[in-house]
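K.L.:
Annotation comment: Swiss-Prot describes 124-186 as domain 't-SNARE coiled-coil homology', evidence class sequence analysis. Swiss-Prot gives this note for the published mutagenesis Ser130 to Pro: In VTI1-2; exhibits defects in TGN to PVC transport at nonpermissive temperature; when associated with T-151. Ala141 to Ser appears in Swiss-Prot as a published mutagenesis result, with the remark: In VTI1-12; blocks constitutively the traffic from the late Golgi to the vacuole and blocks the transport to the cis-Golgi compartment at nonpermissive temperature; when associated with R-158. For the mutagenesis result Glu145 to Gly, the note given in Swiss-Prot is In VTI1-11; displays a block in traffic to the PVC and an additional defect in retrograde traffic to the cis-Golgi; when associated with F-155. In Swiss-Prot, a published mutagenesis experiment is listed as Glu145 to Lys, annotated In VTI1-1; exhibits defects in TGN to PVC transport at nonpermissive temperature; when associated with R-148. According to Swiss-Prot, the mutagenesis experiment Gly148 to Arg carries this note: In VTI1-1; exhibits defects in TGN to PVC transport at nonpermissive temperature; when associated with K-145. Under its mutagenesis entries, Swiss-Prot includes Ile151 to Thr with the note: In VTI1-2; exhibits defects in TGN to PVC transport at nonpermissive temperature; when associated with P-130. One mutagenesis experiment catalogued in Swiss-Prot, Leu155 to Phe, is accompanied by this note: In VTI1-11; displays a block in traffic to the PVC and an additional defect in retrograde traffic to the cis-Golgi; when associated with G-145. Under its mutagenesis entries, Swiss-Prot includes Gln158 to Arg with the note: In VTI1-12; blocks constitutively the traffic from the late Golgi to the vacuole and blocks the transport to the cis-Golgi compartment at nonpermissive temperature; when associated with S-141.
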Amino acid sequence: MSSLLISYESDFKTTLEQAKASLAEAPSQPLSQRNTTLKHVEQQQDELFDLLDQMDVEVNNSIGDASERATYKAKLREWKKTIQSDIKRPLQSLVDSGDRDRLFGDLNASNIDDDQRQQLLSNHAILQKSGDRLKDASRIANETEGIGSQIMMDLRSQRETLENARQTLFQADSYVDKSIKTLKTMTRRLVANKFISYAIIAVLILLILLVLFSKFK
């Protein structure tokens, strides 16, 4: 494992624990402090997703063993689920419309003027939009991961096809070599047989001449 990957993992774990602790403290905080805490947690959540992306890139670049790479990618998927369950959902539950009354419950409504109320509602709307953007980003990330996995599978399949084709070419080359050797052997035998045939014909002609010579002598 590369030193950069170890550093990313350490930063991820530290940021994750800090975000959990902030979410645990937020419900008991005054409204102004709570809003600040939630914004900070939102930033930490973005950092966590960024770290996962950076770790995924580093895994592809630094881990050559396919089995080890697959194991680490499974760990990244588990961490992504942890962010969803331990950070994103609790954060959303504190900022969505269903929890608005609880978020403002510790304030006396009669003491809040219109400007303050409008500011609170504006902050809530901003958090709501941020939550929607996070949902879209998560959906796009999942789709991208699926496309990337499919591309890797296609590349792996093409590599296997090329390997099989190369083996087939090696076998065909071996067969061609054997065929050439067989043809050379057959050619040598044909030449030898031709010389033998010429020799036999010459001997027969010689015998015929000897017979004729003996008769006319």
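Including glycine, each Cβ sits where the backbone N, Cα and C put it.
Original residues throughout; no substitutions modelled.
Since the structure is predicted, the reported quantities are computational estimates derived from the model, not experimental observations.
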K.L.:
Sort Gly148 (mutagenesis position) into helix, strand or coil using the DSSP assignment.
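P.N.:
Looking at the DSSP assignment, Gly148 (mutagenesis position) belongs to a helix.
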K.L.:
Say you check the Cα of Glu145 (mutagenesis position) against those of the mutagenesis positions Ser130, Ile151, Gln158; which is nearest?
P.N.:
Ile151
K.L.:
Given the mutagenesis positions Gly148, Ile151, Leu155, which one's Cα is the least distant from that of Ser130 (mutagenesis position)?
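P.N.:
If we rank Gly148, Ile151, Leu155 by Cα distance to Ser130 (mutagenesis position), first place goes to Gly148.
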K.L.:
Nearest to Gln158 (mutagenesis position) by Cα, among Ala141, Gly148, Ile151 (mutagenesis positions)?
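P.N.:
Spatially nearest to Gln158 (mutagenesis position) by Cα position is Ile151.
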K.L.:
Which residue, of the mutagenesis positions Ala141, Leu155, has its CB surrounded by the fewest other CB atoms within 10 A?
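P.N.:
If we count Cβ atoms within 10 Å for the mutagenesis positions Ala141, Leu155, the smallest count is at Leu155.
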K.L.:
Let's check the environment of Ser130 (mutagenesis position): how many other CB atoms sit within 10 Å of its CB?
P.N.:
19
K.L.:
Taking the Cβ of Gln158 (mutagenesis position) as the centre, how many other Cβ atoms fall within a 10 Å radius?
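P.N.:
Taking every protein chain into account, the count is 10.
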K.L.:
According to DSSP, does Ala141 (mutagenesis position) sit in a helix, a strand, or coil?
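P.N.:
Where Ala141 (mutagenesis position) sits, the three-state DSSP reduction gives helix.
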K.L.:
Looking at the mutagenesis positions Gly148, Ile151, Leu155, which has the shortest Cα distance to Ala141 (mutagenesis position)?
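P.N.:
Result: the closest of the mutagenesis positions to Ala141 (mutagenesis position) is Gly148.
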K.L.:
Measuring Cα to Cα, tell me the gap between Leu155 (mutagenesis position) and Gly148 (mutagenesis position) in whole angstrom.
P.N.:
10
K.L.:
Just name the most isolated of the mutagenesis positions Glu145, Ile151, going by other Cβ atoms within 10 Å of its Cβ.
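P.N.:
Across Glu145, Ile151, these mutagenesis positions, the one with fewest Cβ atoms within 10 Å is Ile151.
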